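In case it's useful when we look at the structure, here is the feature table from Swiss-Prot:
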type	residues	note
BINDING	H24, H26, K153, D272	Zn(2+) 1 binding site
MUTAGEN	K29 to A	3- and 20-fold decrease of the affinity and catalytic efficiency for D-xylono-1,4-lactone-5-phosphate, respectively. 2- and 15-fold decrease of the affinity and catalytic efficiency for L-arabino-1,4-lactone-5-phosphate, respectively
MUTAGEN	E34 to Q	20-fold decrease of the catalytic efficiency for D-xylono-1,4-lactone-5-phosphate, but almost the same affinity compared to the wild-type. 6- and 11-fold decrease of the affinity and catalytic efficiency for L-arabino-1,4-lactone-5-phosphate, respectively
MUTAGEN	H100 to N	4- and 5-fold decrease of the catalytic efficiency and affinity for D-xylono-1,4-lactone-5-phosphate, respectively. Same catalytic efficiency for L-arabino-1,4-lactone-5-phosphate compared to the wild-type, but 2-fold decrease of the affinity
BINDING	K153, H186, H214	Zn(2+) 2 binding site
BINDING	K244, Y245, R275, I276, L277, Y278	substrate binding site
Amino acid sequence: MENKFARTVLGDIPVEKLGITDCHDHFIKNGGPEVEEHIDFLMLNVDASIKEFKEFIDRGGSTIVTMDPPNVGRDVLKTLEIANAVKNLGGNVIMSTGFHKAKFYDKYSSWLAVVPTEEIVKMCVAEIEEGMDEYNYNGPVVKRSKAKAGIIKAGTGYGAIDRLELKALEVAARTSILTGCPILVHTQLGTMALEVAKHLIGFGANPDKIQISHLNKNPDKYYYEKVIKETGVTLCFDGPDRVKYYPDSLLAENIKYLVDKGLQKHITLSLDAGRILYQRNYGLTKGKQTFGLAYLFDRFLPLLKQVGVSKEAIFDILVNNPKRVLAFDEKRNFDPLKVSKEVLELKKELNLN
């Protein structure tokens, strides 16, 4: 595909303008089911977000991919404020459509549960090609923003894929096929990644446009190698500064292992700083000193170099790989006859139409 582009909230840009990219992060979370888990997920401060983004830019960063889907924190208008504040500094924002893990949706009455897959695909396609709904598909009224989604999210739970999650994976794959839009999947604690990748590919998605997130929380370098070699997808390691799960050194050494195996083209990085105390400027509003997006540059990249990851590999991880995986693909038609037998059998077993 000539003239490869990524879709930001302010319009399509050549992928060469993405620069150093954080492939999975958050600025605004305007409520939703995550807030019931912890109040730190409520993130409404536009000024703090702009300051955080500027610190990211000051250290050489350019693009942030915000992975908040409709009804799980996404705020189109506030994110547009942030994007407009940093556009002249070289900052870009990509937003998502799609879904999170099944835990966040009523299994009987949510629109993910009751609306036919074909219609949900149309709704997601519209968010990518016409504009995101400012009301996040919260009710019967839809108001399209000028801002379009540039990535599709799906999610799975811990150690299992719920039937609604398989439905959301089908929506993501079919939407990607029809629009060329890339996909990123939340896997709870890095489990079910291999199955997620195989299901997406089984529905017809291009593995070159798929990122699987959170495998850093399942620190098994041999599993990473297996997922990449068997499916060809990209792993988004989104967890520097998460010592409650593992030390940074373990993540750095696991990345080094993959690079040494010749798999550096299948790695992206991010901070996934989706809580108030994961960002420096939000932390200050609560009277606390915390790390933030600058941690990637100040602490983690020097550590990658210390463990022996080459500058060339780091450039691939931060620039070349996001440029490839976030570029829109050629549009295709979805052919149900090409869906894998394994996926069709699983749909039947889970009673999915």
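Cβ atoms here come from the backbone N, Cα and C positions, even for glycine.
Have a look at these and tell me how they're positioned relative to everything else.
Residues near D272 (Zn(2+) 1 binding site) in space but far in sequence (CB under 8 A, at least 6 apart, same chain), listed by position: H24, D25, H26, M67, S213, H214, D238, G239, Y278.
Neighbours of K29 (mutagenesis position), defined as other CB atoms within 10 A of its CB across all chains, total 23.
Annotation note: E34 (mutagenesis position) sits in a helical segment as assigned by DSSP. If you draw a 10 Å sphere around the CB of E34 (mutagenesis position), it holds 22 other CB atoms from the protein chains shown.
According to DSSP, H100 (mutagenesis position) is assigned to coil rather than to any helix or strand. Over all protein chains present, the Cβ of H100 (mutagenesis position) has 26 other Cβ atoms lying within 10 Å.
Reduced to three states, the DSSP call for K153 (Zn(2+) 1 binding site) is strand. Shown in sequence order, M67, P69, S96, T97, G98, F99, H100, A172, I183, L184, V185, H186 are the residues of the chain, 6+ apart in sequence, with a C-beta less than 8 angstroms from the C-beta of K153 (Zn(2+) 1 binding site).
Spatially close to K244 (substrate binding site) yet at least six residues away along the chain is no residue at all, judged by Cβ distances under 8 angstroms.
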Per the record, substrate is bound by K244, Y245, R275, I276, L277, Y278: how many Å separate the farthest pair of Cα atoms?
18
Using Cα coordinates, what distance in whole Å links Y245 (substrate binding site) and E34 (mutagenesis position)?
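Here the two Cα atoms lie 19 Å apart.
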Among the binding-site residues H24, H26, H186, H214, R275, whose Cβ has the fewest other Cβ atoms within 10 Å?
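With the binding-site residues H24, H26, H186, H214, R275, fewest surrounding Cβ atoms within 10 Å: R275.
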Rounded to a whole angstrom, what is the C-alpha distance between R275 (substrate binding site) and K29 (mutagenesis position)?
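Just about 9 Å between their Cα atoms.
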Hey, what's the Cβ neighbour count for Y245 (substrate binding site) at 10 Å?
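Taking all protein chains shown, Y245 (substrate binding site) has 15 Cβ neighbours within 10 Å.
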Report the residues of the chain - excluding K153, H186, H214 - with C-beta within 8 Å of the mean position of the site's C-beta atoms, for the recorded Zn(2+) 2 site, in sequence order.
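Apart from K153, H186, H214, the close residues are H24, M67, H100, K101, A154, G155, L184, V185, T187, S213.
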